[in-house]
Amino acid sequence: MRTDKEIFVSVDVETSGPIPGKYSMLSIGACVAFEPSKQFSCYLKPISEDFIPAAMEVTGLSLEKLHVDGLDPVDAMVQFKEWINSVVKEDETVVFVGFNASFDWSFINYYFHVYLGDNPFGIAALDIKSMYFGVSHASWRLTRSSEIAKVVKPETYGDHDALHDARYQAELFRLIDKLSEKKKLDR
């Protein structure tokens, strides 16, 4: 994979429900995919009192606690944008990487546009499930993270903590990239 001018940033969010605006983004975790020690995380104040009980249960987060301890969404997005700018040089392109990227990107995109007016990731995201689907030629059913892990054998795991999950996704991304390189050599 060419990475000389592209900085792949693994991003994970935890939310109170399935769509931005009606539901809140509760936390952001991110790391540079090929340098995961370069990382960012924050908790956000809810923008809505709406929630799906199962979404809250899986995160272990509380809207009440986040009203007190979370960052104002403007501050959170400013900090996230500043972090992104700190890991990307002027001649480099930042690429959003996610597992089910369409979900995480929709919240990040919404919050960046509503609170800052633009999204430093632009209009596209690289989806790890789709990347694996293309590399492995597996069925879509076999692109779940638990199924991918059986093949690529990551050392980390996801646990619905946004930063932990971003680091896990970054590891899956690197391992799938390595698998892709191996398949090229096998041809």
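Just so it is clear, glycine is given a Cβ too, placed from its N, Cα and C backbone atoms.
Here the original residues are kept at every noted site.
Neighbour density for His160 (active site, proton donor/acceptor): within 10 A of its CB lie 15 other CB atoms from the protein chains shown. His160 (active site, proton donor/acceptor) carries neither a helix nor a strand DSSP state and counts as coil. Look at Swiss-Prot and you will find His160 tagged as active site, proton donor/acceptor, backed by similarity to another entry.
The Mg(2+) 2 binding site annotation in Swiss-Prot covers Asp12, Met25, His160, Asp165 and rests on similarity to another entry. Sequence-distant neighbours of Asp12 (Mg(2+) 2 binding site): residues of the same chain at least 6 apart with a C-beta under 8 Å from its C-beta are Ile28, Gly29, Ala30, Gly98, Phe99, Asp104, Ala162, Leu163, Asp165, Ala166, Gln169. Asp12 (Mg(2+) 2 binding site) falls within a strand when secondary structure is assigned with DSSP.
Annotated Mg(2+) 1 binding site per Swiss-Prot: Asp12, in sequence order, evidence recorded as similarity to another entry.
Annotation source Swiss-Prot lists domain 'Exonuclease' at 9-173.
Here the residue is the original one, while Swiss-Prot reports the published mutagenesis Asp165 to Asn with the comment Loss of exonuclease activity. Increased resistance to bacteriophage lambda. According to its DSSP assignment, Asp165 (mutagenesis position) is helical.
Between the CA atoms of His160 (active site, proton donor/acceptor) and Met25 (Mg(2+) 2 binding site) there is a gap of 13 Å, rounded to the nearest whole number. When other Cβ atoms within 10 Å of the Cβ of Asp165 (mutagenesis position) are tallied across all protein chains shown, the result is 25. Counting every protein chain shown, 25 other Cβ atoms lie within 10 Å of the Cβ of Met25 (Mg(2+) 2 binding site).
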